[in-house]
Amino acid sequence: MTSTGRFTLPSEENFAEKTKELAELWGADAIRNSDGTHLDEAVLALGKKIYNAYFPTRAHNEWITLHMDETPQVYLLTDRILAESDTVDIPLMESFFAEQLKPNRDADPHKYWEVVDRTTGEVVDSANWTLDADEDTVHVSGVAAWHEYTVSFLAYIIWDPVEMYNHLTNDWGDKEHEIPFDIYHPATRKFVFDTFEQWLKDSPQTDVVRFTTFFYQFTLLFDEKRREKVVDWFGCACTVSPRALDDFEAKYGYRLRPEDFVDGGAYNSAWRVPRKAQRDWIDFLSGFVRENVKQLADMSHAAGKEAMMFLGDQWIGTEPYKDGFDELGLDAVVGSIGDGTTTRMIADIPGVKYTEGRFLPYFFPDTFYEGNDPSIEGLDNWRKARRAILRSPISRMGYGGYLSLAAKFPKFVDTVTHIANEFRDIHDRTGGVAAEGELNVAILNSWGKMRSWMAFTVAHALPNKQTYSYYGILESLSGMRVNVRFISFDDVLAHGIDSDIDVIINGGPVDTAFTGGDVWTNPKLVETVRAWVRGGGAFVGVGEPSSAPRFQTGRFFQLADVIGVDEERYQTLSVDKYFPPVVPDHFITADVPVDPAAREAWEQAGYRIPLSGCGGGQSIKPLGGIDFGEPVLNTYPVNENVTLLRADGGQVQLATNDYGKGRGVYISGLPYSAANARLLERVLFYASHNEDKYAAWSSSNPECEVAHFPEQGLYCVINNTDQPQKTTVTLADGTTEDFDLPDSGIAWREA
């Protein structure tokens, strides 16, 4: 039996009958168009709520082609060119996609551009270089031979990056490229608002304006071979203009350099420790963006329509987790559901009436092709999202893309029917209330609340070799029975640590925004965390936590005394490090499966092989059972009182340390898996001295999780796999109940 509501269906031209059929099958109460599509009159007449995608700053080439100096701009960094004499020529566009980017020759290059000696870091005097505009080459004189040089130059963005991606992915052939425009320019800003006002008048059947999105695209640049060159889902690189730079200088009292944007080629990645110029630009940009977003929302309301923001594409500057977002007047936020982390990124946004998730797969040919089974991805996506939804509900769900593609796959159609019904059933049973969280966990990094659920990310929901060992922290937490918040080092320095926090997690590689970089040289930060843990708090470090970029004070991890582990940075090799025996059985590792033969061999090896001499050593036979991801090399216990739980290959992967009334725990890495989510859950309960609370509402099988809803007197058990699972759930009174769950299954019981 299909229930109805809470579902948004995409449609397109000449597909009215099938749209009606699928709307009934999936219980859709709203219909939307997708990029490049329109809704038929017959679809508009179905009586469903109508979402209409609106692109404020593209799809009007008739305007922008007459004002090509008012497209968005970006500072680009050329390749490094080696000087072999006292002159060097630097080509501007050699590694950039000329259909997307075009050098800005209109604004004075000597005012807005920069030539830098990358060997010394010095800026080359503007008198020593000239621009050959015909060849897009900068000629530099008076340089030092065997030094590398670059040009940081302004470029117009002449093809909307999202439309470009869709164009290239779907092979749209000779379809006209949509040129974006920048509302920072008064004439273009007036055009945008005048156009929107007319669109509102011309769209009486639209109920929800689905802004996709607003004004500035996250950093997405392609190279000369039409490949992705630079991507940063949080990047503000594509937000620049000479006018904005001049206004920034007038407001903040200093002038931004091109280097403040290109950042030596890092383009201010969210992984970089944020600097003052970067933070100031974000504040400047978000102030401007939000002022104009509010005007669009107010216009939507005046026309009797809701204003919905898509969290993606041109979302830069909206900053949904920055204070004041609730003042913009937006009714809703919708975003792409890639996994549990991105689900929470949407669900936890404050200040809107409702949130909506656009589930995967997207109805595009790269997934919906003959021989593929998109239902596999659909269920996998649902399982990842479901565990997060139970912890922080989203109000609605839907899909995107071309419905005509999805309709050709009957198994997928049936899968979505099941998912939609289950989604609504969860809401009906819980009333949209989150499951109970048993601990309060804080993620500590440079960004804090402003980047809630956005840590350890480069591209949306796409972990890679350098990130997956840390991204798994968020993915594990997204569906765990804990309450999660994000705090910054500035928060701790200014206000201390909130009294209701049970555990703080700091993790990531050295010298990144997520571990903190030089902030750990501030003794007040170290004092505050130490005192808090000593008094009964819990600190969990992952990877290279609390690491200072340079070896100093005899420590690399500045809180090595708290977590019981430090990392050898080749400065103290002449000092022996001794490893205590690894503890084979512990509360933290109670659910870790270990092959009996491996355990026997490990025990016969005496738990460890102590190697005196430089660097010490440990355990030639690993106990195994845990995936720590990319190895963190040369970690060692700071003393022999540290409890080692895994220490393979001469370094520590998992350890605990008593610290006064509190505890520290070290984990070298945590890729997401059910086993690792269970491991982290046990770490959090142990570190916070809450072992006695762990059993209630726990599942014996890590592949299954329990969500308790005390207000409703209910609990559910979910199977997070595509295989049947058995588990035993322990209730609050210590009794147990057995469950036999089908693949992807969910079971409800009265609590």
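We count from 1, first residue shown onward.
Each residue, glycine too, has its Cβ placed from N, Cα and C.
None of the substitutions listed is reflected here, since the structure keeps the original residues.
Annotation comment: Swiss-Prot describes D313 as active site, proton donor. Over all protein chains present, the Cβ of D313 (active site, proton donor) has 23 other Cβ atoms lying within 10 Å.
Taking the Cβ of R32 (mutagenesis position) as centre and 10 Å as the limit, one finds 27 other Cβ atoms among all the protein chains shown. According to its DSSP assignment, R32 (mutagenesis position) is in a strand. According to Swiss-Prot, the mutagenesis experiment R32 to E carries the following note: Lack of activity.
Where Swiss-Prot documents N166 to A as a mutagenesis experiment, the accompanying text is: Strong decrease in activity. For the recorded site, N166 (mutagenesis position), the DSSP three-state label reads helix. For N166 (mutagenesis position), other Cβ atoms within 10 Å of its Cβ number 18.
In the three-state DSSP scheme, R210 (mutagenesis position) falls into the strand class. All chains included, 24 other C-beta atoms sit within 10 angstroms of the C-beta of R210 (mutagenesis position). Among the mutagenesis results in Swiss-Prot, R210 to E has the note: Lack of activity. The residue drawn here is the original one.
Swiss-Prot lists R358 to E among its mutagenesis entries, and the accompanying note reads: Lack of activity. Counting only same-chain residues at least 6 apart in sequence, those with a Cβ under 8 Å from the Cβ of R358 (mutagenesis position) are V334, G335, S336, I337, M397, G398, Y399, G400.
What Swiss-Prot notes for the published mutagenesis of Y362 to F is this: Strong decrease in activity. Sequence-distant contacts of Y362 (mutagenesis position), defined as residues of its own chain at least six apart whose C-beta falls under 8 angstroms from its C-beta, comprise Y399, G400, G401.
For F364 (mutagenesis position), the same-chain residues lying six or more positions away in sequence with a CB closer than 8 A to its CB are T169, N170, G401, Y402, L405. According to Swiss-Prot, the experimentally introduced change F364 to N is described as follows: Decrease in activity.
Checked against R210 (mutagenesis position), the recorded positions R32, N166, D313 differ in C-alpha distance, with R32 being the nearest.
Taking the Cα atom of each, R32 (mutagenesis position) and D313 (active site, proton donor) are about 17 angstrom apart. Residue pair D313 (active site, proton donor) / N166 (mutagenesis position) shows a Cα separation of 12 Å.
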